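Report on one structure; see the data block that follows.
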Amino acid sequence: MKRRELEKKLRKVRVTPQQDKYYTIGNLQWAIRMINLMGIKCVCDEECSAAEVALIITQFSALDLENSPIRGKEEVAIKNTLKVFWSLLAGYKPESTETALGYWEAFTYREREARADKEGEIKSIYPSLTQNTQNKKQTSNQTNTQSLPAITTQDGTPRFDPDLMKQLKIWSDATERNGVDLHAVNILGVITANLVQEEIKLLLNSTPKWRLDVQLIESKVREKENAHRTWKQHHPEAPKTDEIIGKGLSSAEQATLISVECRETFRQWVLQAAMEVAQAKHATPGPINIHQGPKEPYTDFINRLVAALEGMAAPETTKEYLLQHLSIDHANEDCQSILRPLGPNTPMEKKLEACRVVGSQKSKMQFLVAAMKEMGIQSPIPAVLPHTPEAYASQTSGPEDGRRCYGCGKTGHLKRNCKQQKCYHCGKPGHQARNCRSKNREVLLCPLWAEEPTTEQFSPEQHEFCDPICTPSYIRLDKQPFIKVFIGGRWVKGLVDTGADEVVLKNIHWDRIKGYPGTPIKQIGVNGVNVAKRKTHVEWRFKDKTGIIDVLFSDTPVNLFGRSLLRSIVTCFTLLVHTEKIEPLPVKVRGPGPKVPQWPLTKEKYQALKEIVKDLLAEGKISEAAWDNPYNTPVFVIKKKGTGRWRMLMDFRELNKITVKGQEFSTGLPYPPGIKECEHLTAIDIKDAYFTIPLHEDFRPFTAFSVVPVNREGPIERFQWNVLPQGWVCSPAIYQTTTQKIIENIKKSHPDVMLYQYMDDLLIGSNRDDHKQIVQEIRDKLGSYGFKTPDEKVQEERVKWIGFELTPKKWRFQPRQLKIKNPLTVNELQQLVGNCVWVQPEVKIPLYPLTDLLRDKTNLQEKIQLTPEAIKCVEEFNLKLKDPEWKDRIREGAELVIKIQMVPRGIVFDLLQDGNPIWGGVKGLNYDHSNKIKKILRTMNELNRTVVIMTGREASFLLPGSSEDWEAALQKEESLTQIFPVKFYRHSCRWTSICGPVRENLTTYYTDGGKKGKTAAAVYWCEGRTKSKVFPGTNQQAELKAICMALLDGPPKMNIITDSRYAYEGMREEPETWAREGIWLEIAKILPFKQYVGVGWVPAHKGIGGNTEADEGVKKALEQMAPCSPPEAILLKPGEKQNLETGIYMQGLRPQSFLPRADLPVAITGTMVDSELQLQLLNIGTEHIRIQKDEVFMTCFLENIPSATEDHERWHTSPDILVRQFHLPKRIAKEIVARCQECKRTTTSPVRGTNPRGRFLWQMDNTHWNKTIIWVAVETNSGLVEAQVIPEETALQVALCILQLIQRYTVLHLHSDNGPCFTAHRIENLCKYLGITKTTGIPYNPQSQGVVERAHRDLKDRLAAYQGDCETVEAALSLALVSLNKKRGGIGGHTPYEIYLESEHTKYQDQLEQQFSKQKIEKWCYVRNRRKEWKGPYKVLWDGDGAAVIEEEGKTALYPHRHMRFIPPPDSDIQDGSS
């Protein structure tokens, strides 16, 4: 029916025959809205039929409206309106409501007659069913059984199943009293074991009294049916949904055509739904939700109430209070009329006595029979049901339809059994009284069991009693300010009206609001004078506030909340959106502020800076600085790329130095594969994020800057920042701290929404249909704090976020192209490498062609020429970045595998999901010379950590090679921290090197290297042949150079034995696979051409053959560098000069140190160039001079030192004589004299006080600073200082300090002055007991305490520096000790603490060597030669790891342990046992 036609017909129907009021479309809409409120779907549209409206009327009539807010007149009005609507749709033309009701009664009568006729036909077909129907009105089972077990057969005729009849009887008995409860579900599982789908449906519909339970079961089964249909689309092999539910088939067809699996699936669906309904019904209610039923005996109600109160965790006084009041307030109307005159303080016995006759007729009769039995009177009343109309109606009433809770709107329970209870302490949902933390007990003024509607239950478009309550801390005026207040026992929605004095409600609320009627008052308004009714002492509650007010009732179109209520609940009114305030965070500084002068700017930049400052000043981001602000930071402007607009920057380097820095909250970018899949995705960019957060008032003066005009046209303008400035070190930390709190609040309000934050970029994802509303809500929340999120910064579905391109299901890198510029500066190359590193998970190409160009480059503006390999590397990057591949996100439960591939200059890895890569990268190999296994394990640990960060779970690994090679390589690894689960794939990956253990029958090369000054010598020895090379370098480079020389000269299979652990470990771990630099790179290039290289190690200087010869060769090479000879023949004409590169490297060497041969008329001058001695030869003679190749033409003074030493030991000459006679430097001559012991004894100079020094020799003394006594001790070798504040200068305090010193450090010798506290017997005895040498200096000679005296001065300087930052002397002393012992002060070198640790390490090594020498015993052995003959016994010179060196026939030989058998040393004193 069309809307206009329906409206015309409604206006012709009178509400009552006596009045001229007619129905309108608004009355119908009101009735439909109330029907929807009760959970019944009712839609008034053009396609609505009379049958649908009749079904709605039947459902509404079956509802339990006992405690609902719509009962009485409103219930009758709703039914009458719906019946009028039905009569119009049915084709009738009612004149009034009574006429429509008559049409409805006639219709229902015809329906009952038709149903009775149909039942009669079925009974005539099955006479056996009539046997149990004669007492239908006496038993409720037969009353509730409306659906008979008539099953349609395959040919269409009904059949009777006697077993089904028994099952129906069992089900009817099980659901008679409590409906579908847990007991009934158990019975249902038994009786439906062999039933088909149609029979199960018939069984459920046979209990019309509990039709709501059946409807709930059917709705849950339909949900499972819909879910199965969706699942069936992706699983075609599964049974059809129609086969499971038996749709379109008779019972016989279901029993024959449908499989047992389908029937069992439907049966399980029904049982699961019934169990959910039963569990939802039988939740234990709290005392607040217990109400007495209309026919329930008062005794039963009190028993339930007491049982609930006993289960509460509350004080006894609270339980007594609730029992007194709830026993009256929650009683039914009959009991309340009796109990209210008695009052709440009446004893419970009197209440029970007064209400004993209240209840159903059955309970009254039972009470009367029990009373008569106690009196001994035989009851003349038969034990049958009373025949009163009320009792008969209560026992034989028709089937009850489903029940619905008007509190939460859900079916299956009533309001008194609702699970959504509230705490009776504070009135808030979500917890019980036992867990309540609120101290507000005044809310008991209002009925706390009144439910407060929530946004999840109702929507704003529903009735006024169902709108969500508005609970802000303020009231916004951008829309009508409606709020809800609990007044007089009901939630009332009203309009905030600051012009009204009182609360004015509609007249409809007069009967609903609890209060005392008062005197009516006159209201004067726009429409004139109006008389309003009044109620006083009306209790109200809003949030946590309560009170008592007067309420007026008049003919007002909307409820109004006036100032009598608003003054207690409203804090402020505002129309602005930005209402939240951001509290600035305090910032600490150390030292004075920056005072850097402003440098001059060009006129163009000055004008641009003026415009920017003007805009910032107008926006309030900066303000004028005070006249007495002495701080200043330079400011400048640059042009933005692309737009050409000017941008202001500040040089905050000085301010950043004095600012106490905070910790940034962001630990890095989120990994895009770890972002969860969702249906909707949105990215938001916050504009001017830093400029939104205020800067602390106390810190703003430190950010001052100046705008200096051109040519000093006028005074400078001074400004300071009011918000976070760009470039300041603490701006990111303060921004992250502030926004974190806002984001956390958003996440709490939307826990199912995915929200990522990285600086000012937000990523929002969800699976909700109202995703856009959530995004808008988040934007509004950010906007309330002042953060701007412009529309042009919002991206949806396919977003570009922090360098990635994301869709709800996929991700990839944003397409880009790297510019190839040749040549380019170091700075530009660094930026290019950084861009390549960013996209390496996509490209997975090693960057060594680019990074090798950056070695030893310190000048950022230096030009670099790209190599062809570098250009090719960048081109490969551009090829893959032109259109990056889309990748999947990580799914929950999916197996993650990391595949590792070895490349010459790195390790390539891929994170696989279902065999597809979703992340990857390259781990470059550094130059730490570590072995491959360590590097791979370290890489696996890093990758596992990355996957844990990305997904929260660990991954397995897929490695190249075989498990046998991997396990064999792991056995050589000594320090394994963690072994991950690994799998292997076939790949030519070699875990072991060409280098291995020493093998016999191979040529063996002994290598050694040494260093003297800056000159290094490398030597190898093999079977009497020696080769050496001198070059500038280190000890390690010399050792490696010797190995490189041996590899170049050696055969394809050879052995190399070295005494360097560094070289041995590096060679053993396959150096050819590592991209090392220098000599390692040379070795790596040579090794692939070798078949096998055996590497061994022997200790140095142990007299081992081969190693001794190599060591002597090193010494000889270093000594031979002193005589100077030309590399090529030289011919000098008279007066000719010629330059000569000697190839001699020695630190401190000078040309004057060399002496030419006496027979050569050559003048020699020169200098040191890059530590190399370069000479200039001048022929001062008259003839040609020819110097042959390798001919020594001058010698160094070093060769004269032994002769000078020997001469001095014989004649004890003075240093001056040694200088003139042997041409030595005076410093060396004095050293020769100083080392002579005879000259020391015969000296006649007076002995002054000495200043003893040495390892673990401590000097101690006391000093005073600011009236404080400080005990100081200094370790003379390292300068390590230990100090402690002591209360007085006594021997006891010094002894305690010495004990603490010994506890921390090694003390072998203590030296002090002759003070009484240091020479006391207590100190002497303590040192003697501890085994410490105790000495004292010469009296009154401060030189004997020079070290500790200098420490006094340094310590006091540091104490004065730290005094202002510390509250106590002890704290300043701790800082001073850390500064003296562990800080280098910018001068480099070792700290005193590091020098002391080296001394400790040396002491430990000496102890180990002494212990080893004591435990060393003489070893002898037998050896097996190539002919497998045993020879011996031979003495073992050295026993190593896997091999030993023996003395064989006067020569040394190396044998592996497998060819040796050790025996006890032979002893000539042991006699033969046979004698």
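Placed from the backbone N, Cα and C atoms, the Cβ positions cover glycine too.
If you look for the noted substitutions, you won't find them, since the model keeps the original residues.
Under DSSP, Asp497 (active site) is assigned to coil, being neither helix nor strand in the three-state scheme. Residues within less than 8 Å, Cβ to Cβ, of Asp497 (active site) and separated from it by at least 6 positions along the same chain comprise Leu560, Phe561, Gly562. Look at Swiss-Prot and you will find Asp497 tagged as active site.
Sequence annotations record features per position, and here Swiss-Prot assigns domain 'Peptidase A2' to 492-565. Residues in the domain 'Peptidase A2' (492-565) partition by DSSP class (helix H, G, I; strand E, B; coil) as 6 helix, 43 strand, 25 coil.
Swiss-Prot lists 619-806 with the feature domain 'Reverse transcriptase'.
When the domain 'RNase H type-1' (999-1119) is classified with DSSP, helix, strand and coil residues number 50 helix, 38 strand, 33 coil. The feature domain 'RNase H type-1' is assigned by Swiss-Prot to 999-1119, with sequence analysis given as support.
Proximity of Pro17 (variant position) to non-local residues of its own chain (separation of 6 or more, Cβ distance below 8 Å) is seen for Glu95, Ser96, Glu98, given in sequence order. In the three-state DSSP scheme, Pro17 (variant position) falls into the coil class. Swiss-Prot lists Pro17 to Leu among its natural variants, and the accompanying note reads: In strain: Isolate R29-106 and Isolate R29-Nadin.
While the structure shown retains the original residue, Swiss-Prot records the natural variant Asp117 to Glu with this note: In strain: Isolate R29-106.
Thr454 to Ile appears in Swiss-Prot as a known natural variant, with the remark: In strain: Isolate R29-Nadin.
Among the natural variants that Swiss-Prot reports, Val577 to Ile is described with the note: In strain: Isolate R29-Nadin.
Reduced to three states, the DSSP call for Arg645 (variant position) is coil. Cβ-based neighbour count (10 Å, all protein chains) for Arg645 (variant position) stands at 9. Here the residue is the original one, but Swiss-Prot notes a natural variant at this spot, Arg645 to Lys: In strain: Isolate R29-Nadin.
Within 10 Å of the C-beta atom of Lys1226 (variant position) sit 11 other C-beta atoms, taking all shown protein chains into account. For the natural variant Lys1226 to Arg, the note given by Swiss-Prot reads: In strain: Isolate R29-106 and Isolate R29-Nadin.
Where Swiss-Prot documents Thr1244 to Ala as a natural variant, the accompanying text is: In strain: Isolate R29-106 and Isolate R29-Nadin.
Here the Cα atom of Lys1226 (variant position) is found 72 Å from that of Arg645 (variant position). The average pLDDT the prediction assigns to the domain 'RNase H type-1' (999-1119) is 82. When secondary structure is read from DSSP and collapsed to three states, Lys1226 (variant position) falls in the helix class.
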